[in-house]
Amino acid sequence: MNQPDLADDPDPSPEPLCIVCGQNHSPEENHFYTYTEDVDDDLICHICLQALLDPLDTPCGHTYCTLCLTNFLVEKDFCPVDRKPVVLQHCKKSSILVNKLLNKLLVTCPFTEHCTEVLQRCDLQHHFQTSCKGASHYGLTKDRKRRSQDGCPDGCASLMATTLSPEVSAAATISLMTDEPGLDNPAYVSSVEDGEPVANSSDSGRSNRTRARPFERSTMRSRSFKKINRALSALRRTKSGSVVANHVDQGRDNSENTTVPEVFPRLFHLIPDGEITSIKINRADPSESLSIRLVGGSETPLVHIIIQHIYRDGVIARDGRLLPGDIILKVNGMDISNVPHNYAVRLLRQPCQVLRLTVLREQKFRSRSNAHVPDSYGPRDDSFHVILNKSSPEEQLGIKLVRRVDEPGVFIFNVLNGGVADRHGQLEENDRVLAINGHDLRFGSPESAAHLIQASERRVHLVVSRQVRQSSPDIFQEAGWISNGQQSPGPGERNTASKPAATCHEKVVSVWKDPSESLGMTVGGGASHREWDLPIYVISVEPGGVISRDGRIKTGDILLNVNGIELTEVSRTEAVAILKSAPSSVVLKALEVKEQEAQEDCSPAALDSNHNVTPPGDWSPSWVMWLELPQYLCNCKDVILRRNTAGSLGFCIVGGYEEYSGNKPFFIKSIVEGTPAYNDGRIRCGDILLAVNGRSTSGMIHACLARMLKELKGRITLTIASWPGTFL
């Protein structure tokens, strides 16, 4: 309790030299530079009053250093200039032109005793590494190498979003929020795209024109950061604080109470709903587990790869931005938005120190502004009318509607082969839907368009416009399938039946062993296995053991019974006891499960042959393997919900019967926070909805089940089958 407050210490211990600017400042501070000339007022940050570093534009039209604005918004929620409300995730990186102007500012080398070089700001770091005698004299290069070997990226050189303080994490994350090819003036993210640290030579620092020596700080700046540090310390001590304590605070807390668990940042808000976002995650060990579970894949109605569960001690939890239900669209630039489950898992398991993910958090219950925006996003042909006739009110049109990030309105993303729209032949991909049955959708949403289509009896009147010239690919925000949640084949794809992800067949194996000899295998699963009830399965086979010598029982086999004793509903402890007590003659009934290899094309760089096969000791069952097991092995549970005042149960379903794809199970795709399904806590993404109030969902079409769920009142019993997602 008598520990001094570091923020108030008049003589703090010197910080290590920064390899970007050559100054000794803490990771919470911007870089310091000495400029040869006065900086133009338009390139000055209105918070620190110095040249912009990593400039960030607010919606109200002002520009600040990313770190300055992030620190300011820790306590405030408005723009410092005009005091209009500002949310960090709504801010955008400044244009390439602004960044180029900043990078060309002339600065002097801070090591004036050894070097008198004058060079552009963006070249200073390279100068330190290659030709600066001062940097060598002060051990800057050695210090950088030592920090790299120690796996410590906080030497003021890199604002990595996952390893530094939460203020820097938020700042770095903003630079990754856009991934928008085709824009005339995209956000400046060259360092992110090139795979370099965010605060590299392209990311510049703050001016320090008044300082003659390289290690001095102005009194005003010190006072400013003391206030910020005190505010952050207060946040760390509150239950609602969403930031993680720094290394000094952690060490002090651990010395006082060793039982306090490690606190991870809660930075969920940095990924906005309904927008495709790119993030970068660092791992000191390239092979460190992500500690998440994944569901989904193109062979299921979920289509996308979705995070089912995040474990508290893993890389993703330490990063603090992702949530269960988030959709992973790309992995290190590789598109996995519509690939088989096992293919996506193989990509995510590739060792790498920097993992780049493009993710989508679906928009939930957010009303969109209908303010008028000029329709000037590119020339389009005159609008035309399309009338589609449904054979029944429940029939789907067979189109997928999405919204674009850079243009308002509703757009056709895909037309399902054989659907109503496809048979009519007039609608095409990228068409913009201006109106449905007289309702203006020029600034509408795909959700409202879907409601209008579903409310139509038989005749759907659409007003559509078509762009004159195809633009470069746009990024879409998904709104769900109009055609029952099932993805249609892309252009040129063959509409062939999908192969099962795994095949099963039963086998009976008899082995002999000495009375004191072990069978030589390790099993997992069992009733009440952590959070799931699972069959007993073989994790590994000991080389040279009884099972290994016989060769018929393999890793991944499901054990059904031993000498006539059923293992389908026993715990792992009970199963091990039964196996150990078996006599010399052992008869094993097992289910062999063979998973199909993903046949996707992939480059050698993306999937190195050395990493394609999981080591036997690290084998774990995949989510798609569980889906292919016979129904009698499926442990079902009843979840009782009561509809809340908003009238929503709080989950989204995909799947069901379709004329062209047959019968598919209904999967839970997403769960809305604060709803009955969320509050109950037993329903997860990827769960299968088998029955509602005792009525089986098998063979139902999507519209029928959705209507039934909306009309049910009071106590609702859902029969759920839940399997654990693939662990990474």
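Placement of Cβ uses the backbone N, Cα and C atoms for every residue, glycine included.
If you look up Swiss-Prot, you'll see 278-362 marked as domain 'PDZ 1', on the strength of sequence analysis.
Here Swiss-Prot flags 385-467 as domain 'PDZ 2', drawing on sequence analysis. The domain 'PDZ 2' (385-467) scores a mean pLDDT of 84 in the predicted structure.
Feature annotation from Swiss-Prot assigns domain 'PDZ 3' to 508-593. Under DSSP, residues within the domain 'PDZ 3' (508-593) fall into helix, strand and coil as 14 helix, 40 strand, 32 coil.
Helix first, then strand, then coil: DSSP counts for the domain 'PDZ 4' (638-723) stand at 15 helix, 31 strand, 40 coil. Per Swiss-Prot, the feature domain 'PDZ 4' maps to 638-723; the stated evidence is sequence analysis.
Here the residue is the original one, while Swiss-Prot reports the published mutagenesis Cys48 to Ala with the comment Loss of function.
For Pro181 to Ala, Swiss-Prot lists a mutagenesis experiment annotated as follows: No effect on binding to NUMB protein.
Gly182 to Ala appears in Swiss-Prot as a mutagenesis experiment; the accompanying note says: Slightly affects binding to NUMB protein.
Experimental mutagenesis at this site is recorded by Swiss-Prot as Leu183 to Ala, annotated: Abolishes binding to NUMB protein.
Annotation of the mutagenesis experiment Asp184 to Ala in Swiss-Prot: Slightly affects binding to NUMB protein.
Quoted from Swiss-Prot, the note on mutagenesis experiment Asn185 to Ala is: Abolishes binding to NUMB protein.
The mutagenesis experiment Pro186 to Ala is recorded by Swiss-Prot, whose note states: Slightly affects binding to NUMB protein.
For the mutagenesis result Tyr188 to Ala, the note given in Swiss-Prot is Abolishes binding to NUMB protein.
The note that Swiss-Prot attaches to the published mutagenesis Tyr188 to Phe is: No effect on binding to NUMB protein.
Sorting each residue of the domain 'PDZ 1' (278-362) by its DSSP state yields 13 helix, 30 strand, 42 coil.
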